[in-house]
Amino acid sequence: MAAGKLKKEQQNQSAERESADTGKVNDEDEEHLYGNIDDYKHLIQDEEYDDEDVPHDLQLSEDEYNSERDSSLLAEFSDYGEISEDDEEDFMNAIREASNFKVKKKKKNDKGKSYGRQRKERVLDPEVAQLLSQANEAFVRNDLQVAERLFNEVIKKDARNFAAYETLGDIYQLQGRLNDCCNSWFLAAHLNASDWEFWKIVAILSADLDHVRQAIYCFSRVISLNPMEWESIYRRSMLYKKTGQLARALDGFQRLYMYNPYDANILRELAILYVDYDRIEDSIELYMKVFNANVERREAILAALENALDSSDEESAAEGEDADEKEPLEQDEDRQMFPDINWKKIDAKYKCIPFDWSSLNILAELFLKLAVSEVDGIKTIKKCARWIQRRESQTFWDHVPDDSEFDNRRFKNSTFDSLLAAEKEKSYNIPIDIRVRLGLLRLNTDNLVEALNHFQCLYDETFSDVADLYFEAATALTRAEKYKEAIDFFTPLLSLEEWRTTDVFKPLARCYKEIESYETAKEFYELAIKSEPDDLDIRVSLAEVYYRLNDPETFKHMLVDVVEMRKHQVDETLHRISNEKSSNDTSDISSKPLLEDSKFRTFRKKKRTPYDAERERIERERRITAKVVDKYEKMKKFELNSGLNEAKQASIWINTVSELVDIFSSVKNFFMKSRSRKFVGILRRTKKFNTELDFQIERLSKLAEGDSVFEGPLMEERVTLTSATELRGLSYEQWFELFMELSLVIAKYQSVEDGLSVVETAQEVNVFFQDPERVKMMKFVKLAIVLQMDDEEELAENLRGLLNQFQFNRKVLQVFMYSLCRGPSSLNILSSTIQQKFFLRQLKAFDSCRYNTEVNGQASITNKEVYNPNKKSSPYLYYIYAVLLYSSRGFLSALQYLTRLEEDIPDDPMVNLLMGLSHIHRAMQRLTAQRHFQIFHGLRYLYRYHKIRKSLYTDLEKQEADYNLGRAFHLIGLVSIAIEYYNRVLENYDDGKLKKHAAYNSIIIYQQSGNVELADHLMEKYLSI
């Protein structure tokens, strides 16, 4: 410390004498000087340094120090005289320490030289002594240029001359060349390595010049020489903290705190480091220890007060004298209230840092950062506040669920009303910053009413004094998705010019966007862009607002700009990284320290601790659950009140439900790896994005293309499932219903493909596909959507999937026929040989179950519950297979299976119709010798079909029977009889569908017979528009 004062005095005196024409060193000297410094930099390379006080961050992986460089160093620093082996070794160790080299152990000799023995005073060469004398004289007369030149000459001839380096540094300091001064003193310190005070001067100067690495090294040398130099430990710890070396900074402050646990500044720094190191609970514990110590002290004061009257006057007088010698540093209020107690004894036994409102404010912030102990935080803050206000006896407030003790609501409390007047007159108001933090904790527990009660106290304060608290409350409300309330606290900030920034415009615009006030949102997003035109996130949000305002041109234009700017920013980042090294290499050499900061090992922030991740997960899950429940309730109300009759109303419903489904789909736990695949529908479950901005650009790009893409999760996430029946506030059955309803509504009102993608996502969810009933429902919903598509292959695949899963199920077989009742795609599927082979294998599988034997070519048995003791056949399988054979013109084969059906269901109209048509078509193929007999046989079945329809069915089926019989006669050329049945269709029934077909066929017959007038009449009556 004395050396530091000496340097300052010397600087002040010399500065007064310094002439105005003091110039820079000549070019030759400067070149020589920096040439030397470059040599020294090469010498100060990074190897392992053995001293435990020197930080390991200074250890670099370089080549080992070799003997050639040792020799060159000695040659440069040689005084042209013989030097002892010990002198050589000591000096080399000093240079190795300067460059973080490993210090070599001294060789043992037979002389028994003791370790650490002082070396003899060096004898200077006469020439060097003469130059040094001349340099000192020039320095004294303030001829700094001459002095600098002479000292450089001294260093050339005697590179180990401490005085030359030290005084040369003084000259640079007077000239304002502080970096050169620091470098010179740094070398001088190595030549006088045992002077820790000089090391400290160099360390402080290095820190002032922001030469962090060099400053840390110098402070480490100070601490290694004087482990009790607490200022150096403090300064080095602050440098560690600055460079992100949290573990080393924490170690330093822990040592300081152990040495002086009553320094509030050290306590605060240690608490901050604990927070930075993700040890928030340790920070809270520090302040709780201080609080408990204060509680214990107050209890001791109250106990001592009872015995104060028994103490002697002499003892009190002695204590008064001692008190005069050492004034108390804290608890002045206690001394004023209780002046007669034995304060000497209290201070000696119960010394502690005072716990006041400032300490409580810090404690409240720590509980906010902890995020998982809001309830405990609220209780602790209330307890501490009562203690500060000397109301610690009012413990009944601990059982009050709200914070009414701090406002006028306390007068409604019966227990408070029964207190003594002295207790009621005590202070109950808390500082506004603590009240706001208490409100933030309440908000984190989803107690919005109590939180707003605290925030509204801001209205009673001078606005300019608490503007930052307005912003803090508004930001927290935005984070909690209470957008309308957040607007109330953001809006007043606009009246202050210093708050009209992007930090306010951006969240305020988001709030207006969320409440669908898009015009106002657009205004604030535009203001934010004026403040920060390169912020792409704001531009993306504004583009989305234009989309919501039905301005597609501006939306697409902004989106193109954002994409281009994003590419440009990525290119700029890569270019900047590639140029960093070259820019560092070309920096001015005169501004570099000997130990360059660029050689620091790159600091990597430590990974998040499991505790930190768990805390964030709990907080996030709580917010998501509240959002899910809220949206679900809104969706239910909308469904009940508005219905889904209009496409516009359906779109609103779809938007709400899509957000819920996206939240569910983001949970990676639900998707088995073996079943996961890329998903390209409205729910992008497998695509991952590097940043939120990339996701937003991708999503808006889909909107620009007209796709139905809704905002969803950014990336897959893994969630700890704590319940087997629900997720995020909804039961799995409710989630399943949302998926199914959403798929059907989207398929109906928007896009069949998007509706199908929702079902496919649900089929990949393990909690769904492990439930047989849900699996059945998903397959039928998917079939219902596929039926709206004109995709023959997709329909056939889904039908086969159903038939395989629900093997031999008659309802599923009915669904198969219902699904293929119209259109050319249905006929193509029925006539496909693939379907014929599929059902033949199913028939064989059924027969194997029926006769309890293996059948060659049968399908695998998936239905293990087939019970057929009477060995009955399956009419559904026979009928479907017969239809497939009939559709592919295999009439004879079809008749074989239809004949088997006739035995079981002789009065089924469709069996008789198919048998009749099969006989007729077989006869028309001219592949039988008795064609006319087969036609008669076919007509017999057709008349039976007609009779069954006429006697047992409605007019619609009767009309169908007349038409089919007429069409059969038309086929075999008996047109007069065909016309009779066609006329029945035209005249006896009201339904017009078959009338058009009957009229068209009648027109063909009349035209062939030459009756054009009657044909025109039918054309005009039935086929004209």
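Placed from the backbone N, Cα and C atoms, the Cβ positions cover glycine too.
For all the noted positions, this structure keeps the original residue and models no substitution.
Copied over from Swiss-Prot, here are the features:
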MUTAGEN   Glu148 to Lys  In PCF1-17; increases RNA polymerase III gene transcription
MUTAGEN   Ala164 to Val  In PCF1-19; increases RNA polymerase III gene transcription
MUTAGEN   Thr167 to Ile  In PCF1-2; increases RNA polymerase III gene transcription due to an increase in the recruitment of BRF1 to TFIIIC-DNA. No effect on affinity of TFIIIC for DNA
MUTAGEN   Trp199 to Arg  In PCF1-15; increases RNA polymerase III gene transcription
MUTAGEN   Glu472 to Lys  RNA polymerase III defective
MUTAGEN   Arg728 to Val  In PCF1-6; increases RNA polymerase III transcription
MUTAGEN   Arg728 to Gly  In PCF1-7; increases RNA polymerase III transcription
MUTAGEN   Arg728 to Met  In PCF1-5; increases RNA polymerase III transcription
VARIANT   Ile280 to Thr  In strain: SK1
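Distribution of Swiss-Prot features across the structure.
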| residue | record | DSSP (3 states) |
| --- | --- | --- |
| Glu148 | mutagenesis position | helix |
| Ala164 | mutagenesis position | helix |
| Trp199 | mutagenesis position | helix |
| Ile280 | variant position | helix |
| Glu472 | mutagenesis position | helix |
| Arg728 | mutagenesis position | coil |
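Under a cutoff of 8 A between CB atoms, and with a sequence separation of 6+ in the same chain, the neighbours of Ala164 (mutagenesis position) are Leu132, Ala135, Phe151, Val154, Ile155, Asp158.
When the alpha carbons of Ile280 (variant position) and Glu472 (mutagenesis position) are compared, the span between them is 21 angstrom. For Arg728 (mutagenesis position), the Cβ neighbour count at a 10 Å cut-off comes to 20, with all displayed protein chains included. Thr167 (mutagenesis position) sits 9 Å from Glu148 (mutagenesis position), taking the C-alpha atoms as the reference points. Proximity of Glu472 (mutagenesis position) to non-local residues of its own chain (separation of 6 or more, Cβ distance below 8 Å) is seen for Val436, Leu440, given in sequence order. For the pair Arg728 (mutagenesis position) and Trp199 (mutagenesis position), the C-alpha distance works out to 61 angstrom. The Cβ of Trp199 (mutagenesis position) has Ala189, Ala193, Cys218, Phe219, Arg221, Val222, Leu225 as same-chain neighbours under 8 Å, each 6 or more residues away in sequence.
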